[in-house]
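First comes the structure, then the notes that go with it.
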Amino acid sequence: MKTLLLTLLVVTIVCLDLGYTLECHNQQSSQTPTTTGCSGGETNCYKKRWRDHRGYRTERGCGCPSVKNGIEINCCTTDRCNN
């Protein structure tokens, strides 16, 4: 009986997503879209945009960093929301 209960517990853990991980885009500027799973219970994705001598630059990733004046940042909370 204990073995059956242990087996059911293991199957439940394997079948359920107990550790949900947010997925964010992480490509830079106009590169081919790629994604990454965020670690440490991160709940935000970001898209940061600024202009330099090469034109507009874009950075994407996990989190919601603080930025300096002149840098546009958009933070969001759903999978792949920062494209």
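Each residue, glycine too, has its Cβ placed from N, Cα and C.
Original residues throughout; no substitutions modelled.
What Swiss-Prot says about the mutagenesis result for Glu59 to Gln is this: Decrease in the rate of isomerization reaction of disulfide bonds. In the three-state DSSP classification, Glu59 (mutagenesis position) falls within a strand. Of all Cβ atoms in the shown protein chains, 17 besides its own fall within 10 Å of the Cβ of Glu59 (mutagenesis position).
Quoted from Swiss-Prot, the note attached to the mutagenesis of Lys68 to Glu states: Decrease in the rate of isomerization reaction of disulfide bonds. The local packing around Lys68 (mutagenesis position), expressed as other Cβ atoms within 10 Å of its Cβ over all shown chains, amounts to 6.
Quoted from Swiss-Prot, the note attached to the mutagenesis of Lys68 to Gln states: Decrease in the rate of isomerization reaction of disulfide bonds.
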